[in-house]
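Annotated features in Swiss-Prot:
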- TYR31, HIS60, ARG122, TYR247, PRO248, SER249, ASN250: substrate binding site (BINDING)
- GLN57, GLN93, VAL120, GLN165, GLU215, TRP256: (6S)-5,6,7,8-tetrahydrofolate binding site (BINDING)
- TYR29 to Ala: Almost loss of activity on vanillate (MUTAGEN)
- TYR31 to Ala: Almost loss or loss of activity on vanillate (MUTAGEN)
- HIS60 to Ala: Almost loss or loss of activity on vanillate (MUTAGEN)
- MET61 to Ala: Almost loss of activity on vanillate (MUTAGEN)
- VAL62 to Ala: No change in activity on vanillate (MUTAGEN)
- ARG122 to Ala: Strong decrease in activity on vanillate. Loss of activity on vanillate; when associated with A-147 (MUTAGEN)
- ARG147 to Ala: Loss of activity on vanillate; when associated with A-122 (MUTAGEN)
Amino acid sequence: MSAPTNLEQVLAAGGNTVEMLRNSQIGAYVYPVVAPEFSNWRTEQWAWRNSAVLFDQTHHMVDLYIRGKDALKLLSDTMINSPKGWEPNKAKQYVPVTPYGHVIGDGIIFYLAEEEFVYVGRAPAANWLMYHAQTGGYNVDIVHDDRSPSRPMGKPVQRISWRFQIQGPKAWDVIEKLHGGTLEKLKFFNMAEMNIAGMKIRTLRHGMAGAPGLEIWGPYETQEKARNAILEAGKEFGLIPVGSRAYPSNTLESGWIPSPLPAIYTGDKLKAYREWLPANSYEASGAIGGSFVSSNIEDYYVNPYEIGYGPFVKFDHDFIGRDALEAIDPATQRKKVTLAWNGDDMAKIYASLFDTEADAHYKFFDLPLANYANTNADAVLDAAGNVVGMSMFTGYSYNEKRALSLATIDHEIPVGTELTVLWGEENGGTRKTTVEPHKQMAVRAVVSPVPYSVTARETYEGGWRKAAVTA
């Protein structure tokens, strides 16, 4: 029997899809190339709240360059977001859904110029765009610049563009020093230009750490020149670079769930897409980790309302999945929250590592990011032991002195309710390479606002953050 060549064949050969993904051998999700730490992850987390940081986003995301007279139509047809009023020098958080209304992924779309866009984000939404560009009769050209290898093994790495963010309460001081004068603070997700070391650099008003800042990018060959200039200008303001260890944990404070399971494994309307996706695609090799267990892969799917993307849904245009979303009552859907994990229970998890007489310790909780799969799914339980939600992104904030997770829970559960998160996997753990033999623990966790950071809740200008759960 020949080896599978596409996702549909992988699924047919793999038996139960949940079992296949929960036992994937892909390993941990890696943020490649960037050094794990430049100082230490605690100081780096502290700096994005108290001084300024340089995030290096050059290597861990797919860049998809989309050009042509149908480029805007391709995006409009595949996104829940409204295309009305979208024009060059504005960006959107692009969210596509399946014909059944479930989220595929998300990313940022930069409207660079007439008929010219770039998507930046994880693979699932990029793959969806490429599929429709190739099969939908659109007059577009696509350049796919894949993320850097997770383990380059000493080989040179090349991208089309470098991508940084300058963030933190003193970020604008750094930015204006670099620029050589006052720089207008544009509205959220608006684009402009600034000067860095004699170069004209494009900018996006953005923030990931709960304070206004800029995302900036340029040709890859100018990366070192730009980076050195930023670090030099930032010295007097306490700016430090953030490594790949701390970087992904910033979303625990700002409230974005980066990795919902792409909801494409079932449904006749998606069969052609599964046949298009190669056997080594993100979707075919990705891993699910956590205590939530169902034999039905669809129980891991989420719709936009469940992870805070309700404000993006606009029925002012035709798009894939519109009919399914129109049939949903948003008020009855699960809602995104932060769960603040109990400190005493966390101490118990770590104490178990030093218990020489126990048969097994609790699942290791890595710091600052505790996820151990591409897609994370821990069961959230109420006092009666009923599953009332799914915890989807987990780690520790040195700024808050808390273990936190981003979750979607039943809509009627108010902020302040104590629930439990079942930490670890059943029966000693699955066969994933990231899972050691362990036992499970029910960790108390209080339903809390999202974003958890007060700064993020009060200063963000865009999208779902203004519709944050606060009560």
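Placed from the backbone N, Cα and C atoms, the Cβ positions cover glycine too.
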Rounded to the nearest Å - Cα separation of MET61 (mutagenesis position) and VAL120 ((6S)-5,6,7,8-tetrahydrofolate binding site): 6
Long-range Cβ environment of ARG122 (mutagenesis position), under 8 Å and at least 6 residues apart: MET61, VAL62, GLY105, ASP106, GLY107, PRO258, SER259, TYR282
CB contacts for HIS60 (mutagenesis position) [other CB atoms within 10 A, all chains]: 21
Rounded Cα separation (Å) that holds between GLU215 ((6S)-5,6,7,8-tetrahydrofolate binding site) and TYR247 (substrate binding site): 14
Recorded positions near TRP256 ((6S)-5,6,7,8-tetrahydrofolate binding site), in sequence order, restricted to TYR29, ARG147, ASN250 and a 10 Å Cα cut-off: ASN250
Pairwise CA distance, PRO248 (substrate binding site) versus GLN57 ((6S)-5,6,7,8-tetrahydrofolate binding site), rounded so that it is a whole Å: 10
Residues that sit under 8 angstroms from VAL120 ((6S)-5,6,7,8-tetrahydrofolate binding site) by C-beta distance, when 6+ apart in the chain: GLN57, MET61, VAL62, ASP63, LEU64, GLY107, ILE108, ILE109, PHE110, ARG163
Cβ packing number for VAL62 (mutagenesis position), 10 Å threshold: 21
DSSP state at TYR247 (substrate binding site), helix/strand/coil: helix
Binding residues GLN57, GLN93, VAL120, GLN165, GLU215, TRP256 ((6S)-5,6,7,8-tetrahydrofolate) - maximum C-alpha distance in whole Å: 17
Mapped DSSP class for TYR29 (mutagenesis position), helix or strand or coil: coil
